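Right, one structure below, let's go through it.
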Amino acid sequence: MLLLLLVPLFLRPLGAGGAQTPNATSEGCQIIHPPWEGGIRYRGLTRDQVKAINFLPVDYEIEYVCRGEREVVGPKVRKCLANGSWTDMDTPSRCVRICSKSYLTLENGKVFLTGGDLPALDGARVEFRCDPDFHLVGSSRSVCSQGQWSTPKPHCQVNRTPHSERRAVYIGALFPMSGGWPGGQACQPAVEMALEDVNSRRDILPDYELKLIHHDSKCDPGQATKYLYELLYNDPIKIILMPGCSSVSTLVAEAARMWNLIVLSYGSSSPALSNRQRFPTFFRTHPSATLHNPTRVKLFEKWGWKKIATIQQTTEVFTSTLDDLEERVKEAGIEITFRQSFFSDPAVPVKNLKRQDARIIVGLFYETEARKVFCEVYKERLFGKKYVWFLIGWYADNWFKTYDPSINCTVEEMTEAVEGHITTEIVMLNPANTRSISNMTSQEFVEKLTKRLKRHPEETGGFQEAPLAYDAIWALALALNKTSGGGGRSGVRLEDFNYNNQTITDQIYRAMNSSSFEGVSGHVVFDASGSRMAWTLIEQLQGGSYKKIGYYDSTKDDLSWSKTDKWIGGSPPADQTLVIKTFRFLSQKLFISVSVLSSLGIVLAVVCLSFNIYNSHVRYIQNSQPNLNNLTAVGCSLALAAVFPLGLDGYHIGRSQFPFVCQARLWLLGLGFSLGYGSMFTKIWWVHTVFTKKEEKKEWRKTLEPWKLYATVGLLVGMDVLTLAIWQIVDPLHRTIETFAKEEPKEDIDVSILPQLEHCSSKKMNTWLGIFYGYKGLLLLLGIFLAYETKSVSTEKINDHRAVGMAIYNVAVLCLITAPVTMILSSQQDAAFAFASLAIVFSSYITLVVLFVPKMRRLITRGEWQSETQDTMKTGSSTNNNEEEKSRLLEKENRELEKIIAEKEERVSELRHQLQSRQQLRSRRHPPTPPDPSGGLPRGPSEPPDRLSCDGSRVHLLYK
């Protein structure tokens with residue numbers, strides 16, 4: 001809008017050099033140039049808009065601004081007047097350099113400014129004066145010239161007692177110069193530096209001098225116990241104890257309360273030392289190892305990891321650290337899925353991590369054990385784009401390249417295994433180049449300490465922890481200064497301290513607890529458990545070297561991220577294998593093929609049913625109980641129809657439709673079996689019941705009433721309907737999921753396939769199947785038995801019972817085989833469906849073909865299409881087809897018997913001829929004797945009968 005107001009103004013070029021005094025014009029005020037090293041802030045206009053105009057409207061205001069450490073001298077704001085001029089044009093505006101404003105204040109003193117006004121400009125003079133009991137250290141005057149004060153800023157220092165009159169306060173320290181952690185090699189010189197700096201200050205403990213009494217603990221609790229006894233029971237009295245490593249600090253801190261001593265450690269990281277009930281007077285400038293845990297949890301949340309695994313060396317420091325981590329991740333909604341530990345050999349735990357598919361792994365162990373772990377990691381291939389390892393950051397930078405005879409991995413293999421891992425390390429040296437309370441920067445401290453050491457820092461134990469030891473002395477000095485009333489405040493006499501004086505101990509404790517200052521290691525402050533709060537450095541091993549990727553301040557929950565993290569796979573991996581659930585569906589080719597067969601079977605059943613109904617007046621059909629055959633055809637149709645829902649799964653239907661499909665399977669198959677097999681079973685049952693009676697009960701054969709057959713079928717169907725109804729109401733079928741073992745995909749992707757299969761099931765499925773299979777199996781076995789028993793029965797009432805028996809054989813065999821096989825193959829959807837559906841199809845086909853095709857063939861080939869009335873009118877005889885068949889069979893049997901009789905007669909004639917020939921031959925050899933008057937000579941008792949004699953009764957035996 002303002003630009004629209006300026007459009008009518010003429011665009012006119014400025015004069016040479018940009019005149020400061022614009023010409024009067026009714027159009028507004030001409031744009032003026034800013035002062036040197038300065039600029040003009042145009043309110044409401046952009047830079048492009050300012051370039052497009054030369055005049056500004058009346059009442060428009062501009063503001064001068066200066067660059068760098070400069071201030072505007074003269075009018076800072078000018079306003080366009082109605083006469084076309086700017087306000088206060090007679091006074092120029094300049095940007096001049098100012099001197100540091102810190103010289104305008106003095107702690108414990110006053111500053112007097114002359115020759116200028118605030119802020120301090122060129123020519124300004126300041127004079128410094130200290131308060132009573134303080135004296136000025138430095139020049140009392142300074143002049144501002146071209147932005148610089150002529151002298152360094154002085155400070156006010158408390159008037160101290162002369163050095164010879166200062167009272168000594170003793171510190172008992174234990175430095176581990178050797179052993180598991182030789183941190184005393186660098187920490188002792190750092191403590192000595194701090195004592196020199198503190199004792200040289202007049203504003204801290206002006207009446208006292210801190211002195212050190214120390215021993216080498218060798219990081220051994222036993223050795224430390226000896227020196228602790230010497231410190232406590234030998235003069236002079238020590239006002240505080242300073243142990244180093246965690247094992248020694250645990251011993252000292254637990255015993256110190258008995259002597260009312262404060263314990264201040266510079267190198268202990270064990271989380272167990274944070275227990276205030278066990279260690280009530282313990283403080284440490286070395287942060288607890290649990291300080292890594294908030295950083296780890298923050299990184300887990302940053303990368304969206306919800307499941308992690310851990311592996312630790314079995315020591316107290318790592319066990320307590322892991323316990324703390326477990327509590328923190330639980331609060332953050334993260335789960336530790338697998339936890340492993342080892343004492344010396346990590347081979348088995350690493351294998352377990354691999355077997356459990358651990359992806360995000362936190363490792364807590366010392367440097368030597370770290371090499372063993374990652375040698376096993378390489379062997380198990382537990383590294384790469386799928387895995388992230390979190391390690392402790394205080395290892396040496398080349399720890400994985402160090403020769404170690406206890407492992408059998410090369411440097412190249414170790415380098416490959418550790419690539420990409422994350423480390424968290426406590427910030428022990430202030431990364432900012434700011435001055436600490438000792439007036440030294442962190443870099444100046446490192447340079448000064450390096451000159452003091454007798455060997456290279458990388459070869460000196462505890463060099464990283466040296467800033468913590470230096471700041472520990474400063475924390476102690478400030479606490480004692482506050483307790484003693486240093487700086488003009490009232491306090492207690494430190495020289496009155498003894499091991500029974502709890503009052504002084506309590507005051508020192510409160511002073512230590514409220515410590516807050518800037519040290520060379522950063523901001524020093526203690527939490528409620530006496531542990532140092534500090535920043536955490538986050539690094540990642542990239543290309544064989546560690547790169548800083550961020551810092552984390554747990555006190556403020558502030559994560560400073562440099563976005564320099566690199567991942568082997570291009571992005572952070574998942575915390576677990578991504579499981580893709582896939583359903584196993586029935587083969588559509590198999591389903592379509594069986595469906596076609598089932599459809600053709602239904603068509604065949606309809607044809608057979610139609611044929612049977614159409615020819616129900618034919619006597620031959622009537623004698624086969626056509627209504628039962630009709631029920632068989634209907635039952636086969638229902639069973640064949642069950643094939644369709646049997647093959648439907650999630651590929652075709654939704655989850656909500658699945659229960660209906662399950663019920664359709666059950667009812668169609670159940671009713672189909674009851675009608676189809678039940679009608680055949682009824683036939684064979686009544687044939688066996690009626691036509692296998694003894695002779696005295698032949699009257700039963702004449703009284704086979706059809707309603708009894710229908711009642712039997714109805715009973716079987718009713719039992720199924722009742723059972724199915726109870727099943728559906730009490731325990732209905734529903735969709736259940738069967739889950740299989742995970743499968744690896746063919747592609748190289750970080751996913752796992754979880755196959756699943758849908759089933760129709762209920763809570764007590766086995767019970768219901770037991771009931772069904774129990775009585776259905778009995779029916780099948782009984783049907784086989786009855787079919788076998790009636791195979792030789794011939795009856796006019798049910799003329800197709802032999803075909804029924806054959807159908808029962810086939811149905812029973814298929815059912816008895818298929819039922820257990822499908823239960824075994826239930827997890828293989830194609831095989832189970834193929835067995836079940838093909839058994840239904842084949843049994844239905846066989847039943848229909850065996851029962852109906854012979855009838856069709858007989859009626860077609862013999863032309864027996866007449867009804868019983870028509871047949872009687874045509875022949876005039878009541879002989880039925882069954883009697884004709886019997887007559888034909890009897891005639892055939894008669895012919896066969898006549899043939900046998902002829903053969904026998906021919907044989908008899910032959911034997912008679914042979915007998916006569918022998919009699920004639922014998923009469924020639926023995927002439928005839930006179931006849932006995934009695935009619936013949938008597939034979940002796942032993943004389944055999946004559947072979948030529950022939951008894952008529954014997955001849956008749958030949959015809960039998």
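Note: Cβ is positioned from N, Cα and C throughout, glycine not excepted.
Quick look at what Swiss-Prot annotates:
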BINDING   Ser246, Ser269, His286, Tyr366, Glu465  4-aminobutanoate binding site
DOMAIN    29-95  domain 'Sushi 1'
DOMAIN    97-158  domain 'Sushi 2'
MUTAGEN   Ser247 to Ala  No change in the affinity for GABA
MUTAGEN   Ser268 to Ala  No change in the affinity for GABA
MUTAGEN   Ser269 to Ala  Decrease in the affinity for GABA
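Feature annotations (Swiss-Prot) mapped to structure.
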residue	record	Cβ contacts under 8 Å, 6 or more apart
Ser246	4-aminobutanoate binding site	Gly267, Ser268, Ser269, Ser270, Ala272, Leu273, Glu316, Val317
Ser247	mutagenesis position	Cys219, Asp220, Pro221, Ala224, Ser270
His286	4-aminobutanoate binding site	Ser265, Tyr266, Gly267, Ser268, Ser269, Ile426, Glu465, Leu468, Arg532
Tyr366	4-aminobutanoate binding site	Gln313
Inset, instruction - Kindly state the mean pLDDT of the domain 'Sushi 2' (97-158) in the predicted structure. - result: 80
Inset, instruction - Can you see whether DSSP assigns Glu465 (4-aminobutanoate binding site) to helix, strand or coil? - result: coil
Inset, instruction - Report the DSSP secondary-structure composition of the domain 'Sushi 1' (29-95) as helix, strand and coil residue counts. - result: 5 helix, 26 strand, 36 coil
Legend entry - Helix, strand and coil counts within the domain 'Sushi 2' (97-158) (DSSP): 4 helix, 28 strand, 30 coil
Inset, instruction - Give the helix, strand or coil assignment DSSP yields for Ser246 (4-aminobutanoate binding site). - result: helix
Inset, instruction - Count the Cβ atoms, other than its own, that fall within 10 Å of the Cβ of Ser269 (mutagenesis position), considering every protein chain shown. - result: 25
